[in-house]
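Listed in Swiss-Prot for this protein:
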- HIS198: heme binding site (BINDING)
- MET1 to Ala: Impairs clear zone and aldehyde formation (MUTAGEN)
- ARG6 to Ala: Impairs clear zone and aldehyde formation (MUTAGEN)
- ARG7 to Ala: Does not impair clear zone and aldehyde formation (MUTAGEN)
- MET11 to Ala: Does not impair clear zone formation (MUTAGEN)
- ARG164 to Ala: Loss of catalytic activity. Still contains a heme group (MUTAGEN)
- THR168 to Ala: 2% of wild-type catalytic activity. Still contains a heme group (MUTAGEN)
- HIS198 to Ala: Loss of catalytic activity. Loss of heme binding (MUTAGEN)
- HIS203 to Ala: No effect on catalytic activity and on heme binding (MUTAGEN)
- HIS232 to Ala: No effect on catalytic activity and on heme binding (MUTAGEN)
- HIS259 to Ala: No effect on catalytic activity and on heme binding (MUTAGEN)
Amino acid sequence: MDGFSRRRMLMTGGALGAVGALGAATRALARPLWTWSPSASVAGTGVGVDPEYVWDEEADPVLAAVIDRGEVPAVNALLKQWTRNDQALPGGLPGDLREFMEHARRMPSWADKAALDRGAQFSKTKGIYVGALYGLGSGLMSTAIPRESRAVYYSKGGADMKDRIAKTARLGYDIGDLDAYLPHGSMIVTAVKTRMVHAAVRHLLPQSPAWSQTSGGQKIPISQADIMVTWHSLATFVMRKMKQWGVRVNTADAEAYLHVWQVSAHMLGVSDEYIPATWDAANAQSKQVLDPILAHTPEGEALTEVLLGIVAELDAGLTRPLIGAFSRYTLGGEVGDMIGLAKQPVLERLIATAWPLLVAFREGLIPLPAVPAVLWTLEEALRKFVLLFLSEGRRIAIDIPDVNRPS
């Protein structure tokens, strides 16, 4: 499958040949056959090509050229000036990069401002749940996604995981920000920069022997399937868990929250034919692309330890066992084992019993419950975590890499 790109596939095999090639590749990589229909997408139609073999034909050649020309340091310096959606691009950018960025910053025609506003308000209103699930649910689940763990670990960002996690948190904050897609917001900027980072990693990581030896046969990282795996570990997982916890979510708020993530996927370069149009479609796609691929890797376990170490800095490690137990409760014991979360049987049983009561109280469904004091300690620790990583004042520079992780 060397050099297997969407363009080459369509040129050399035709539809029937492509299906055969994709089926063989799926078996080799132990991936389920791609059967999700584009009729369930925001586009409503599509050619149905497996996103495993679709990358970013707009961004990838441009960023490869920028890297090969040695322009990354100068470009990063210029891009530090670009922080708001309504800002003009900085002067001095290479022409091909400027052209790409001007195109990439355009919102999709189907974006609904009212839905985006409502979705952002929902994220703010449910901030304690959304923030905790992003960080201690989705963030830790990402370490059980082998490709994501290895792409992070062996890329330049893997050398400074605290900075890498902060940048990931920045994306989560910007998506949920009340001003995310407004002129004075910054989500368009964050999305375009992240899309360029992904393109740079696709160019660089295949040059890493360490990544190539552990990639499971993948020749180019961060396919559109990989992006949607991450998307589901965030959007679909968070909505599913909130409903399981008994958080009150009405239909309009759920649809608005989904719309925020639909627009964000588009802005990150995902083809509209892979973006679910409804939560039912999202759950169906998640069961196909996310659930079967969760697994243990040494890289993922190492990243879990780094993340929990950062959380421990909040209070010198006093609540680390509690946070670990909450994460196991949130992710489930199977995923907890995959990523090396220590078992905390007593705390896990306590949280499983009392956390739903605490949620019901916060949602105004029951009076103040009689829960162990440790649960209030947990809630306070979660609030500190959310404030630390989703703080508006935390300005993070998203830089394009020009090297892999140093060996």
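Each position is counted from 1, following the chain as shown.
Backbone N, Cα and C atoms are what each Cβ position is placed from, and that goes for glycine too.
In this structure, the CA atom of HIS232 (mutagenesis position) is 14 Å away from the CA atom of HIS259 (mutagenesis position). Each of the mutagenesis positions HIS232, HIS259 was scored by the other Cβ atoms within 10 Å of its Cβ; the lowest score goes to HIS259. For the pair HIS203 (mutagenesis position) and HIS259 (mutagenesis position), the C-alpha distance works out to 31 angstrom. HIS259 (mutagenesis position) and HIS198 (mutagenesis position) are 23 Å apart (CA-CA, integer value).
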